[in-house]
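Step one of this worksheet: look at the structure below.
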Amino acid sequence: MHSFASLLAYGLVAGATFASASPIEARDSCTFTTAAAAKAGKAKCSTITLNNIEVPAGTTLDLTGLTSGTKVIFEGTTTFQYEEWAGPLISMSGEHITVTGASGHLINCDGARWWDGKGTSGKKKPKFFYAHGLDSSSITGLNIKNTPLMAFSVQANDITFTDVTINNADGDTQGGHNTDAFDVGNSVGVNIIKPWVHNQDDCLAVNSGENIWFTGGTCIGGHGLSIGSVGDRSNNVVKNVTIEHSTVSNSENAVRIKTISGATGSVSEITYSNIVMSGISDYGVVIQQDYEDGKPTGKPTNGVTIQDVKLESVTGSVDSGATEIYLLCGSGSCSDWTWDDVKVTGGKKSTACKNFPSVASC
């Protein structure tokens, strides 16, 4: 039988330090300096500190299956060696998990090594963070820089993100593309509070799920605050989504709902409230039911219904070449909308709007 001293020495050698434990108790606090040590020792720790970890190429920082109630702290600078692969760079699951960043920490993905202006095409790029099965948990105060591709893939119930910074500003000039901040699917109860995002795709994309709340967001440089695309997935229901008190600037779109042509599903109980836009290049408000192979066709279908949509105090300006509002619905599939204090200026009026409820203006 190994002595406690020998076990402790082994932990130090392997990139792990254990504290607050006796030989027969689970360790309370662990500091890991390598991804391998974190994966091997995570189940024994109620508090995990990830200290200046450099994740090897083609490897996930694997924090799946954490013990309920575990606290995870990112400390120092977390980095990732280069390989063309699908990722994710980090994956985490468990219940009642609390994730925070220590003062001065940075999760630096150095995405420019992968960026080629082609996003999901071109060279293979890893997604950043899978929050799949990270239930009844919270992620607070993380500082993330230059993700190669999408940042958070969220498939979880009762999860809250607070004060998360995703700074992919370098991607504006270095080929960043498809760098979505929060992609939500198959989730019930997702709260995203005061995020700061500069990226080159959706600030928020809700593809399926219920009870989603996004508030106090700052969204710069991307594709705006989106529902969809909805359709052609195993789950094609989006219900009870509130997006409020947020700004969207220097982006392609501000408010967007899009559904897949020929698909079935439903989008309902959607509220956009107190959204301020500026510097929008394509559409201020766009709701369209004609997406196919990732592109609009101009031919809407009605298999995915869009009901009980409320826009209130959605204001601001778009570029002179942009369209202020574009509403393209299938026959009878858009209904029960509320439209209050929607004022988008600076651009063109659309002449191609179709089948939208009379309370809206186009």
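Heads up, the Cβ atoms here are built off N, Cα and C, so glycines get one too.
Original residues fill every noted site, and no substitution is shown.
According to Swiss-Prot, the protein has these features:
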- ASP180 to Glu or Asn: Reduces activity by 99.9%. No effect on Km for substrate (MUTAGEN)
- ASP201 to Glu or Asn: Reduces activity by 99.9%. No effect on Km for substrate (MUTAGEN)
- ASP201: active site, proton donor (ACT_SITE)
- ASP202 to Glu: Reduces activity by 99.4%. No effect on Km for substrate (MUTAGEN)
- ASP202 to Asn: Reduces activity by 99.9%. No effect on Km for substrate (MUTAGEN)
- HIS223 to Ala: Reduces activity by 99.5%. No effect on Km for substrate (MUTAGEN)
- HIS223: active site (ACT_SITE)
- LYS258 to Asn: Reduces activity by 99.2%. Reduces Km for substrate 10-fold (MUTAGEN)
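A sphere of 10 angstroms centred on the C-beta of ASP201 (mutagenesis position) encloses 26 other C-beta atoms.
Cα to Cα, LYS258 (mutagenesis position) and HIS223 (mutagenesis position) are separated by 12 Å. In this structure, the CA atom of ASP201 (mutagenesis position) is 5 Å away from the CA atom of HIS223 (mutagenesis position). When secondary structure is read from DSSP and collapsed to three states, HIS223 (mutagenesis position) falls in the coil class. In this structure, ASP180 (mutagenesis position) belongs to neither helix nor strand by DSSP; it is coil.
Each residue contributes its Cα atom, and for ASP180 (mutagenesis position) and ASP202 (mutagenesis position) those atoms are 5 Å apart.
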